[in-house]
Amino acid sequence: MEPRSRRRRSRQLVATFLRDPGSGRVYRRGKLIGKGAFSRCYKLTDMSTSAVFALKVVPRGGAGRLRLRGKVEREIALHSRLRHRNIVAFHAHFADRDHVYMVLEYCSRQSLAHVLKVRRTLTEPEVRYYLRGLVSGLRYLHQQRIVHRDLKPSNFFLNKNMEVKIGDLGLAARVGPAGRCHRVLCGTPNFQAPEVVSRNGHSCKSDIWALGCIMYTVLTGTPPFAAAPLSEMYQNIRDGHYLEPTHLSPSARSLIARLLAPDPAERPSLDHLLQDDFFSQGFTPERLPPHSCHSPPVFAFPPPLGRLFRKVGQLLLTQCRPPCPFTSKEASGPGEEGTEPDHMEAGNEERDPLCTEGRIHLLTLGTPRTGLAGPKGSLALQLEVATRKLFLCLDAGPMAGQDPPGEQRPVLWAPKWVDYSLKYGFGYQLSDGGSGVLFRDGSHMALRPQGGHVSYQPDQGTLWTFTLRDVPSPLRAKLAVLRLFACYMQRRLREEGTVPMPATPASPDISLLSFIADSQAMVMLFSNGTVQVSLKTSQTQLVLSGEDEDLLLTLQEPGGPAVGVSYTLDVLRSHGFTLAVHHHLRHGLHLLQSV
């Protein structure tokens with residue numbers, strides 16, 4: 001038998017310079033960047049163009065390698081025909097006496113497994129981003145009647161632009177006429193579907209099960225099925241039995257449960273997967289910063305400049321019926337990132353004054369406060385003001401073992417919101433009964449509870465106020481979105497019995513300037529200077545209102561007084577506040593300083 005050390009040396013004997021006999025290209029082999037059970041991967045440079053690739057090297061030769069040789073030939077036959085932005089590109093292949101070489105796309109950010117090794121867990125916006133790319137690539141594979149059979153984080157690669165690519169098609173196979181592959185047990189045990197464990201064969205739905213395992217893994221840091229011994233884990237897989245991650249959002253837990261349905265027929269299709277509330281209710285970044293490979297990104301949502309509201313305007317103006325009343329799917333608000341309202345439907349619900357149809361006449365034309373409509377200084381100024389308020393509170397007093405004596409003062413805050421910023425905008429409801437939407441193009445529209453007035457302010461523009469009798473046709477699309485959000489949030493507040501105590505009515509020009517969020521909290525900045533810090537896990541709200549010595553910190557907690565408990569600066573200086581409040585304020589400050 002060949003000594004182990006000698007076998008190890010023979011596996012490493014890959015020449016520094018390699019020539020493709022078919023094309024005549026000469027490559028220089030670089031450092032080792034990855035290895036698997038039967039292959040190794042190196043950085044590769046084309047000597048004539050300096051283009052950089054990844055080189056997958058599979059040893060050949062020996063009677064025991066016949067089966068492996070067949071797998072390599074199948075991998076080349078399948079992979080070389082694939083062309084998709086979310087699948088690692090296959091450029092060329094050649095062989096010599098000792099090895100088979102595959103020249104592949106080079107992904108400089110390594111794999112998702114490398115990211116997880118450093119990060120341990122990912123935020124839900126990141127998971128949405130990665131899953132969208134994976135679903136796109138996997139849909140293309142399935143359209144080619146190919147099942148991957150080994151989907152896992154180490155087989156998802158990231159290029160320099162943080163685009164995710166499906167790679168390593170060593171176990172991929174074409175499905176037969178019945179939609180299944182041969183009944184073999186292959187793949188990584190933690191990610192195998194019940195039908196695979198039961199040796200009923202892989203299908204496209206087996207890959208979808210693997211997506212559920214991947215989603216669970218990147219959100220929690222551990223696979224859903226990781227018990228020892230192997231027989232126990234396989235039984236848990238057959239039963240679909242796993243520890244439910246209660247710290248995740250309800251929509252994330254729901255989608256994981258759908259993906260990990262033991263019956264393949266109950267798992268969603270790839271098209272239906274992207275329509276799930278997990279995607280429609282929360283923010284999905286268009287791209288991720290490179291530093292997210294080693295540290296959590298902070299997502300800031302300042303009003304974008306210069307964007308037009310084309311798509312939403314066309315959709316609602318041409319396709320939607322009269323918008324009220326509405327029905328909706330789920331609640332949205334503190335502790336969640338917002339749920340998607342249903343399309344506009346007629347129903348038998350109580351008609352709300354905010355939803356009444358009618359003609360709208362222009363009431364007033366005015367200019368908003370100085371600085372609110374400024375081009376670039378507005379957000380920076382508001383961030384500075386908000387940061388100063390948080391510092392005032394943090395510096396006010398010592399730590400306390402219990403809450404200081406407070407009083408109940410009605411303050412203006414947002415008890416409910418709907419984050420649909422990817423398509424329409426960010427909708428919110430105020431405690432005085434008013435509501436507003438910060439649209440993607442930076443404009444703002446609000447419904448005021450006094451007389452049902454509508455105020456509209458385009459990005460860097462003047463403030464317009466209307467009555468509910470007439471509206472210019474260019475604004476009907478935005479008004480439809482606003483009224484949908486308003487009715488949706490008001491209905492959810494009534495159903496949950498969490499209608500806040502009425503606050504002093506806000507001025508007509510109050511608007512949401514910006515919101516900043518990460519996986520744990522959200523900070524909302526309003527044009528009247530109010531700063532709201534919302535904690536997603538505890539559903540606690542910290543509202544900072546007033547200026548300088550008149551600053552008021554109001555604490556809104558589930559089960560607490562409907563109007564909240566407010567503390568003046570003098571009270572905070574003399575009594576201090578608890579460690580939890582201090583932590584929440586610090587987190588809000590961190591979000592503001594990260595923009």
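In case you wondered, yes, glycine gets a Cβ from its N, Cα and C as well.
Just so you know, the substitutions we noted aren't modelled in this structure.
What you see is a predicted model, and the numbers here were worked out from it, not measured in a lab.
Neighbours of Asp150 (mutagenesis position), defined as other CB atoms within 10 A of its CB across all chains, total 21. Marked as active site, proton acceptor by Swiss-Prot: Asp150.
According to Swiss-Prot, the feature ATP binding site maps to Ile33, Gly34, Lys35, Gly36, Ala37, Phe38, Ser39, Arg40, Cys41, Lys56. Take the CB of Lys35 (ATP binding site) and look out to 10 A: across all protein chains shown you find 12 other CB atoms.
Among the features that Swiss-Prot reports, domain 'Protein kinase' is placed at 27-279, with the record citing sequence analysis.
Among the features that Swiss-Prot reports, domain 'POLO box 1' is placed at 413-491. Here the domain 'POLO box 1' (413-491) has a mean pLDDT of 81 out of 100.
Looking at Swiss-Prot, you'll find the mutagenesis Asp150 to Ala noted as follows: Induces cell cycle arrest and neurite differentiation. According to DSSP, Asp150 (mutagenesis position) is assigned to coil rather than to any helix or strand.
Looking at Swiss-Prot, the entry for mutagenesis of Trp417 to Ala says: Induces cell cycle arrest. A 10 Å cutoff on Cβ-Cβ distances gives Trp417 (mutagenesis position) a total of 26 other Cβ atoms nearby, all chains included.
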Subject >> Greatest inter-residue Cα distance in Å for the ATP-binding set Ile33, Gly34, Lys35, Gly36, Ala37, Phe38, Ser39, Arg40, Cys41, Lys56 >> reply: 15
**OP:** Give me the Cα-Cα distance between Trp417 (mutagenesis position) and Cys41 (ATP binding site), rounded to a whole Å.
**Re:** 48
Original post:
Under a three-state reduction of DSSP output, how is Trp417 (mutagenesis position) classified: helix, strand, or coil?
Top reply: strand
Original post:
Got a sec? Which of these binding-site residues, Ala37, Cys41, has the most Cβ atoms within 10 Å?
Top reply: Cys41
Original post:
In sequence order, which residues at least six apart in the same chain have a CB under 8 Å from the CB of Ser39 (ATP binding site)?
Top reply: Lys56, Val57, Val58, Gly170
Original post:
Residues with Cβ closer than 8 Å to the Cβ of Ile33 (ATP binding site), same chain and 6+ apart in sequence?
Top reply: Cys41, Tyr42, Lys43, Ala54, Gln110
**OP:** Quick one: pull the CA-CA distance for Ala37 (ATP binding site) versus Asp150 (mutagenesis position), whole Å only.
**Re:** 13
**OP:** Determine, to the nearest whole angstrom, how far the Cα atom of Lys35 (ATP binding site) is from the Cα atom of Asp150 (mutagenesis position).
**Re:** 15
